[in-house]
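K.L.:
Per Swiss-Prot, the feature (6S)-5,6,7,8-tetrahydrofolate binding site maps to G382, S383, R384, D449, N470, D537, N579, R585, R591. Look at Swiss-Prot and you will find E709, G782, D783, V784, H785, D786, S830, T834, A886 tagged as methylcob(III)alamin binding site. Taken from Swiss-Prot, the feature domain 'B12-binding' applies to 772-907, supported by sequence analysis. Among the features that Swiss-Prot reports, domain 'AdoMet activation' is placed at 923-1265. In Swiss-Prot, the entry for mutagenesis D963 to E states: Decreases binding to MTRR; when associated with N-1071. The structure shown retains the original residue. One mutagenesis experiment named in Swiss-Prot is K1071 to N, and its note says Decreases binding to MTRR; when associated with E-963.
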Amino acid sequence: MSPALQDLSQPEGLKKTLRDEINAILQKRIMVLDGGMGTMIQREKLNEEHFRGQEFKDHARPLKGNNDILSITQPDVIYQIHKEYLLAGADIIETNTFSSTSIAQADYGLEHLAYRMNMCSAGVARKAAEEVTLQTGIKRFVAGALGPTNKTLSVSPSVERPDYRNITFDELVEAYQEQAKGLLDGGVDILLIETIFDTANAKAALFALQNLFEEKYAPRPIFISGTIVDKSGRTLSGQTGEGFVISVSHGEPLCIGLNCALGAAEMRPFIEIIGKCTTAYVLCYPNAGLPNTFGDYDETPSMMAKHLKDFAMDGLVNIVGGCCGSTPDHIREIAEAVKNCKPRVPPATAFEGHMLLSGLEPFRIGPYTNFVNIGERCNVAGSRKFAKLIMAGNYEEALCVAKVQVEMGAQVLDVNMDDGMLDGPSAMTRFCNLIASEPDIAKVPLCIDSSNFAVIEAGLKCCQGKCIVNSISLKEGEDDFLEKARKIKKYGAAMVVMAFDEEGQATETDTKIRVCTRAYHLLVKKLGFNPNDIIFDPNILTIGTGMEEHNLYAINFIHATKVIKETLPGARISGGLSNLSFSFRGMEAIREAMHGVFLYHAIKSGMDMGIVNAGNLPVYDDIHKELLQLCEDLIWNKDPEATEKLLRYAQTQGTGGKKVIQTDEWRNGPVEERLEYALVKGIEKHIIEDTEEARLNQKKYPRPLNIIEGPLMNGMKIVGDLFGAGKMFLPQVIKSARVMKKAVGHLIPFMEKEREETRVLNGTVEEEDPYQGTIVLATVKGDVHDIGKNIVGVVLGCNNFRVIDLGVMTPCDKILKAALDHKADIIGLSGLITPSLDEMIFVAKEMERLAIRIPLLIGGATTSKTHTAVKIAPRYSAPVIHVLDASKSVVVCSQLLDENLKDEYFEEIMEEYEDIRQDHYESLKERRYLPLSQARKSGFQMDWLSEPHPVKPTFIGTQVFEDYDLQKLVDYIDWKPFFDVWQLRGKYPNRGFPKIFNDKTVGGEARKVYDDAHNMLNTLISQKKLRARGVVGFWPAQSIQDDIHLYAEAAVPQAAEPIATFYGLRQQAEKDSASTEPYYCLSDFIAPLHSGIRDYLGLFAVACFGVEELSKAYEDDGDDYSSIMVKALGDRLAEAFAEELHERVRRELWAYCGSEQLDVADLRRLRYKGIRPAPGYPSQPDHTEKLTMWRLADIEQSTGIRLTESLAMAPASAVSGLYFSNLKSKYFAVGKISKDQVEDYALRKNISVAEVEKWLGPILGYDTD
């Protein structure tokens, strides 16, 4: 029987009992939360009728997938799931109410049932908890789950309208209030606000709960769980973990933590951060690992339990459980793993004595924080420019004012919309919403500034961070003051209190102190307001007015500040600085000097922050001495003539300013500075003349080599340092390299002449080496991909390494010979395709055999740190290091060649790689695989007789496409991989194309590279410098078990021999016990031979020709940038060719989707029917299947695309694959396979097991060594 939830006679007792009871348990042990509800519901395989039940059998909309309705239509199913989790060891179960708000239920037309759904769900959970409590004698608790809803307050659903929102704060509060009522009436013990991807939504939920607790419901313990979406450590709306904690701490949660989106391993650093910044208990319920390529969760119960036990052993958690993909099996093992672990001990205080604010990022104001600049220019009353923009409705331009304030150093941004001609609440809402769309601005907290409390509330309802309210006062009496303060506390904001009471504005020192002291005690004693969230403004008033009574205003503020800080612990002091100098408006130099002097003294007395024009504050010591003394006299009232003297000073000094520096002013510097500037900025225009000028200075640079070793290398060192610090980007570095090559190219003839003269004179030439070291780079034998390698070469060259680039398809003996001939310090190997991994192992073995003891670097798309540590490093006794990308290569090479660092660095690498090997071998033991026979039985099943029969292609055989129109392909280019080549990656919310252009860090450079790409594309296409060729083919096909047999057009498959066979690999890694996913193989999507239904399979191969020749020409001309650009564009055109041709196949050539109407964005999201998997990729990882394609369609003869010995395609800008028309076909990853499938596959292909293991090495689920 559920407790009396609306019993108001003893609300404090109920609160105390529940909170204290849970608190007592948490102090003794780690509690366990349940696992995924959706995961378990999927296991039940419920259909539409189950979801509808009898009550909703005639409902107008489909209900399948609306899991929450099952608490009404299938309560026994939900009850049983709850009970399984409880018996598995869960102390707390969550109600089945993740989407039980009227907002989320509107999608199903059931918004009117929100209250009932919550009450029923709570009742079902309550029944299960009480039954298991009686059964086991261990008290179980029910947490009412309040999900995030499917709408967000911080992100616009419209790209074109960043200020638009499809939900309001008040609507969310109403929805959460209705949901919470149902949960409370149904008997929950805890209210859990979970899976928070937008903190503003969570703040609305907290507001709703507080409303209920104030009305009639006894308070319940509140748990809050956020969701960090990726390794950036931010929520979907862009807030950091600490920012999130600060934003919701006003809700006084008993527990706070994270769930969903990440697995335990990925979640750990963010749980650690949260634990360090909260005094609440910490809860953690991650997913069962990260979702794989197809959305499944692969982490086994034991793996997940191990991770969470590590959390517990390290004192990070108080409550653990599971989210997506987790089951009672996971919870059972987790409960067992943590049962003897000590719980985390929450700190007694977190950032004691600090004012904690947040925008997207946290901002802490502590005892040692310097003066805080609150940007003043976003104020219609204080900035004519801003007011003009807002009045004209030009909010986007007004946003630039805010951005400049932040860039100039504002740590908090004041926003004021108080003007009689404005709709204040609407203007505040629109502008705050726009700020939320700009991460560079939204990272700082806002100060919502208005004399109209309705405007203040409008602003608070838009902000996910913790704001400052500016301001309230005792002007209208205590009741009004306390009512507003109570609301501010409920919104979770700090606030400014003006020194203003019923008698008016405080101007004298004693009055300021008295008013502020009275307000402080009202807030702290009556409302329990955190003293650290109180800011007093003792009124900065105007001086220099000519009125004697105003002369002491500055002194009174400074003296009052000192006393307030000494007597009111925790409180801060702020003020509006521009008021001080209002008498001197129009004289900006005077005003700024007055502000600088005033702040110098006010800060000494304890002023913490001020509303200032960030960036326009002079340093006290930098103010002209005469002006400084005049300001001192005025502020301290030392001279009755101070105002007049300041005015006279302004008239004699004028209002001039510095001239704007002209663009080419750098040309006026010495030649060394010009050379360095040109290198850093990538400016080619003057490089030859400047290099020649330096060469002609024989006194300073007697030899051409001196110029290289001096100003040129100095410039490139700056480039390298900036790149390493993330202040320069790859395209810029490559442009710098292009300038360097031109300069060196100019000097080479002079150096060769000098060398020849020395040889004639002395008979020999002493070689001099200005480089840090020599590095041999090569793409290994059989592989033709080299963009990444070339970029690494350029970056290393920019950092004073000599790079010997051997190109592509480089055999081992050539690599080793070059290393010996050039006395290389390091060898770097690159590869894109999986067979290249074996070639890298071979090179390492040969280096060991020949006793070549120099470091070996491994890189390329197919490589990984794990493969390097497990498969390559053990074969070679010198350092073997995996290098992720160009930006890491310089650091690695520098440490390997530093005599003082290299030994220690190598030891660290050896230890790290040994740990990786141990983890790898342990994971092999933990992985479980279905026997192949069982995996086949659990494969994807289709009712071929009832499904629509396969469509016959418009032709059988092949069709070749010569000289394909490149212009048609431009719109199909996917630009994201293009930017990846240049290592340009935007941060949330500016990831991907075209949003990357908005990114503050890389956006400008991305736009330049994109423009360069389009210019080059236009040239390549208009001048026909590239050619595209391809082939498409179709044949009758039938599946037999895991293989696909192809037949001649006239053949009867049941009686004929196949003309070709494509061999398939099937998923074997055991899936979660709750998963209903089949174990896929590509053959599942082709009609079986025994079905009697005729099916078809297609194939294609396309390529862009001429890329290598153009790239080489650019390289020979010293233009690395264009060399890399043309290769990147060649790859994009080839992929675009594959995309466009597949569209034609679906609509015309095979015509199984003749009416398809998809745009390019839809194609990228894979919204088309059918698939085009490629051999060597996840759905069929075996590259040898290409041999069958090439033979069947005579691809090399018809297109010129050939296969290397490692089965890479040449040219490198090529794509090939198979076409499946089955409307239910999907992309999947085969994943790891076990030995029985390898043996079976070898037998079917009639090759040795060893040969199969060679080609399938990366997906083997066992160790072959």
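Using the three backbone atoms N, Cα and C, a Cβ is placed for every residue, glycine included.
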K.L.:
Do you know which of the binding-site residues E709, D783 has the most other C-beta atoms within 10 angstroms of its C-beta?
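P.N.:
Per the Cβ count, the most surrounded site is D783.
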K.L.:
Which residue among the binding-site residues N579, S830 has the fewest other Cβ atoms within 10 Å of its Cβ, if you could check?
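P.N.:
Least crowded of the binding-site residues N579, S830, by Cβ count within 10 Å, is N579.
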K.L.:
Reported as an integer number of Å, what is the Cα distance between K1071 (mutagenesis position) and R591 ((6S)-5,6,7,8-tetrahydrofolate binding site)?
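P.N.:
Approximately 71 Å lies between the Cα of K1071 (mutagenesis position) and that of R591 ((6S)-5,6,7,8-tetrahydrofolate binding site).
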K.L.:
Can you tell me which of the recorded positions G382, R384, N579, R591, D963 is spatially closest to D783 (methylcob(III)alamin binding site)? Compare CA atoms only.
P.N.:
D963
K.L.:
Measure the Cβ-based neighbour count of D963 (mutagenesis position), defined as the other Cβ atoms within 10 Å of its Cβ.
P.N.:
10
K.L.:
Which of the three DSSP states, helix, strand or coil, fits G382 ((6S)-5,6,7,8-tetrahydrofolate binding site)?
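P.N.:
In three-state terms, G382 ((6S)-5,6,7,8-tetrahydrofolate binding site) counts as coil.
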K.L.:
Is R591 ((6S)-5,6,7,8-tetrahydrofolate binding site) helix, strand or coil when read with DSSP?
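P.N.:
The three-state answer is helix.
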K.L.:
Helix, strand, coil residue numbers for the domain 'B12-binding' (772-907) per DSSP?
P.N.:
65 helix, 26 strand, 45 coil
K.L.:
Where E709 (methylcob(III)alamin binding site) and D963 (mutagenesis position) are concerned, what is their Cα separation in Å, rounded?
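P.N.:
For E709 (methylcob(III)alamin binding site) versus D963 (mutagenesis position), the Cα atoms are 49 Å apart.
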K.L.:
Please compare the recorded positions R384, R591, H785, K1071 by how many other CB atoms fall within 10 Å of each one's CB, and tell me which has the fewest.
P.N.:
R384
K.L.:
What is the pLDDT of the domain 'AdoMet activation' (923-1265) when averaged and given as a whole number?
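P.N.:
In the predicted model, the domain 'AdoMet activation' (923-1265) has a mean pLDDT of 92.
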K.L.:
Hey, of the binding-site residues listed (G382, N470), which one tops the CB count within 10 A?
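P.N.:
When each Cβ's neighbours within 10 Å are tallied, N470 leads.
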K.L.:
Would you work out the biggest C-alpha to C-alpha distance among G382, S383, R384, D449, N470, D537, N579, R585, R591, the residues that bind (6S)-5,6,7,8-tetrahydrofolate according to the record, and give it in angstrom as a whole number?
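P.N.:
For the residues that bind (6S)-5,6,7,8-tetrahydrofolate, the greatest Cα distance is 24 Å.
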K.L.:
Cα of R384 ((6S)-5,6,7,8-tetrahydrofolate binding site) to Cα of D963 (mutagenesis position): how many Å, rounded?
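P.N.:
Approximately 61 Å lies between the Cα of R384 ((6S)-5,6,7,8-tetrahydrofolate binding site) and that of D963 (mutagenesis position).
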K.L.:
Quick check: in three-state DSSP terms, what is E709 (methylcob(III)alamin binding site)?
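P.N.:
Reduced to three states, the DSSP call for E709 (methylcob(III)alamin binding site) is helix.
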K.L.:
Measuring Cα to Cα, how far is H785 (methylcob(III)alamin binding site) from D963 (mutagenesis position) in Å?
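P.N.:
So the Cα of D963 (mutagenesis position) lies 23 Å away from that of H785 (methylcob(III)alamin binding site).
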K.L.:
What Cα-Cα separation, expressed in whole Å, is found between N470 ((6S)-5,6,7,8-tetrahydrofolate binding site) and S830 (methylcob(III)alamin binding site)?
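P.N.:
Cα to Cα, N470 ((6S)-5,6,7,8-tetrahydrofolate binding site) and S830 (methylcob(III)alamin binding site) are separated by 59 Å.
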K.L.:
If you measure N579 ((6S)-5,6,7,8-tetrahydrofolate binding site) to S830 (methylcob(III)alamin binding site) at Cα, how many Å is it?
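P.N.:
Answer for this pair: 64 Å between alpha carbons.
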K.L.:
In terms of DSSP three-state secondary structure, what is the assignment for K1071 (mutagenesis position)?
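P.N.:
Assignment for K1071 (mutagenesis position) reads coil.
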